[in-house]
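According to Swiss-Prot:
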type: MUTAGEN; residues: Glu98 to Gln; note: Loss of channel gating by extracellular pH
type: MUTAGEN; residues: His151 to Ala; note: Loss of channel gating by extracellular pH
type: BINDING; residues: Thr167, Thr276; note: K(+) 4 binding site
type: BINDING; residues: Thr167, Ile168, Thr276, Val277; note: K(+) 1 binding site
type: BINDING; residues: Ile168, Gly169, Val277, Gly278; note: K(+) 2 binding site
type: BINDING; residues: Gly169, Tyr170, Gly278, Phe279; note: K(+) 3 binding site
type: MUTAGEN; residues: Ala174 to Pro; note: Loss of channel gating by extracellular pH
type: MUTAGEN; residues: Phe210 to Ala; note: Reduces channel gating by mechanical membrane stretch
type: MUTAGEN; residues: Arg232 to Ala; note: Reduces channel gating by mechanical membrane stretch
type: MUTAGEN; residues: Phe239 to Ala; note: No effect on channel gating by mechanical membrane stretch
type: MUTAGEN; residues: Tyr310 to Phe; note: Reduces channel gating by mechanical membrane stretch
type: MUTAGEN; residues: Tyr310 to Ala; note: Near complete loss of channel gating by mechanical membrane stretch
type: MUTAGEN; residues: Leu315 to Trp; note: Reduces norfluoxetine inhibition
Amino acid sequence: MFFLYTDFFLSLVAVPAAAPVCQPKSATNGQPPAPAPTPTPRLSISSRATVVARMEGTSQGGLQTVMKWKTVVAIFVVVVVYLVTGGLVFRALEQPFESSQKNTIALEKAEFLRDHVCVSPQELETLIQHALDADNAGVSPIGNSSNNSSHWDLGSAFFFAGTVITTIGYGNIAPSTEGGKIFCILYAIFGIPLFGFLLAGIGDQLGTIFGKSIARVEKVFRKKQVSQTKIRVISTILFILAGCIVFVTIPAVIFKYIEGWTALESIYFVVVTLTTVGFGDFVAGGNAGINYREWYKPLVWFWILVGLAYFAAVLSMIGDWLRVLSKKTKEEVGEIKAHAAEWKANVTAEFRETRRRLSVEIHDKLQRAATIRSMERRRLGLDQRAHSLDMLSPEKRSVFAALDTGRFKASSQESINNRPNNLRLKGPEQLNKHGQGASEDNIINKFGSTSRLTKRKNKDLKKTLPEDVQKIYKTFRNYSLDEEKKEEETEKMCNSDNSSTAMLTDCIQQHAELENGMIPTDTKDREPENNSLLEDRN
């Protein structure tokens, strides 16, 4: 609560603090203002500096970061869970003691009424109510209340005013009159920000003192070549230990000796006070049975002032460290994301490069395979063509040789390459080996297949023959008119005997050869042999 008031009212005075940055002399001479000297790094950053930085950032461009709603909701959920956890723990620890106290007071009242028959229960309740009212008014009902001790003497009133402006509010004493309550309201409104200024100044001075001390420690460790992180950790530990010794341990020992508390109760009071919680169950100088010195309560308030400044410096330092840590964490996360994106890009590029290389290699292999296959097809076509030419008569071979010397070679080779599947013939060596043990019927069938192949080839050749070759072909055609008559006779013979497959094949072969310009000279030589074969078959 107190630190919220401090931040709010410090923001009101933060604007005038930024005014000395301007230098009138340099401004009038037309020169840019000299840069302000960079302050030495300090361990603690006061609330005033933080507020000034926020004001300057807002005035320069409105770049002040705003917490997102998701973050606010997440923090709210964490706080609620923290509160529920604390409530469960406190209930488990304190509720049994409260129940035992209720049973104890009920038994005490019953025993008192039984021992004192003249006192009615109503009179006892009235007495207890008066005791509670006196305690709430700051008067202890224990002992003789007619002594000279008072909760509103100068020392006690000064201590109460200190608890108001420090927002501790122990609650052991409070104003009971209407005038006192009204004055307390106004006094708190103007006193809390005033004390905030004082607290900020003391925090700056404490931060400067401890910063110089820590700088000396850092110099000592730098000579020993210790890393910067270790130096800061050691400096922080030393700062916290020194503050705990000065503002927690020593006051706890003093309170234990003066107030008669245990060590736990003394430390409990110190921490509750310096954190401005102030439950009021333990208050320094609140025991009516102890005769305190006049300077005791003002000294306690001065300790509260310096201790609050120390705790404010520590909390501010922790907040700054959390901001720096959050910023570094964001930067590290950004770097991790950048590295991840770079790694992903590299992996993608390598994958693409590998895929490209594989595709190129596969394409090259396919090209090589296609080239080898094409070469094999060409070689097979040439072998088959040579085999077909070997089966022709010498006159036809001479004609094809004359055609090969011209432009027919490329056209015939292209025709063979375009139709490799139609040239499924065996090589000459295999044909010779197979022909040695084959029957006459197989020989006739082979000649028939050769004639069909020759017919197909000559159909393609006709389409690609140039004009000069066509003239040679026509001349050769006129020269073989006598042979055409023999073809007609052979066709008549084929028509008369349709049941003979071999003769039909021979007729088709002769017809195809004559039709394509091939004149088999050995036809007459084979006629007697074919006739004898047909007679034997019939």
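Quick reminder: no glycine exception, Cβ is built from N, Cα and C everywhere.
Positions of the features from Swiss-Prot, shown on the structure.
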{"residue": "Glu98", "record": "mutagenesis position", "Cβ contacts under 8 Å, 6 or more apart": "none"}
{"residue": "Gly169", "record": "K(+) 2 binding site", "Cβ contacts under 8 Å, 6 or more apart": "Thr163, Gly278, Gly280"}
{"residue": "Tyr170", "record": "K(+) 3 binding site", "Cβ contacts under 8 Å, 6 or more apart": "Thr163, Gly278, Phe279, Gly280, Val283, Gly286"}
{"residue": "Val277", "record": "K(+) 1 binding site", "Cβ contacts under 8 Å, 6 or more apart": "Ile168"}
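Of the candidate recorded positions, His151, Ala174, Phe239, Thr276, Tyr310, the one lying closest to Arg232 (mutagenesis position) when CA atoms are compared is Phe239. Recorded residues Leu315 (mutagenesis position) and Phe210 (mutagenesis position) have their alpha carbons 15 Å apart, per Cα-Cα distance. Around the Cβ of Phe210 (mutagenesis position), 21 further Cβ atoms fall within 10 Å across all displayed protein chains. Between the CA atoms of Thr167 (K(+) 4 binding site) and Phe239 (mutagenesis position) there is a gap of 26 Å. Taking the mean position of the Cβ atoms of Gly169, Tyr170, Gly278, Phe279 as the K(+) 3 site, the remaining residues of that chain whose Cβ falls within 8 Å of it are Thr163, Ile168, Gly171, Asn172, Val272, Thr273, Val277, Gly280, Val283. Residues Ile168, Gly169, Val277, Gly278 make up the record's K(+) 2 site, and a Cβ search at 8 Å around their centroid adds Thr163, Thr166, Thr167, Tyr170, Gly171, Val272, Thr273, Thr276, Phe279, Gly280 from the same chain. Counting every protein chain shown, the Cβ of Phe279 (K(+) 3 binding site) has 15 other Cβ atoms within 10 Å. Ala174 (mutagenesis position) carries neither a helix nor a strand DSSP state and counts as coil.
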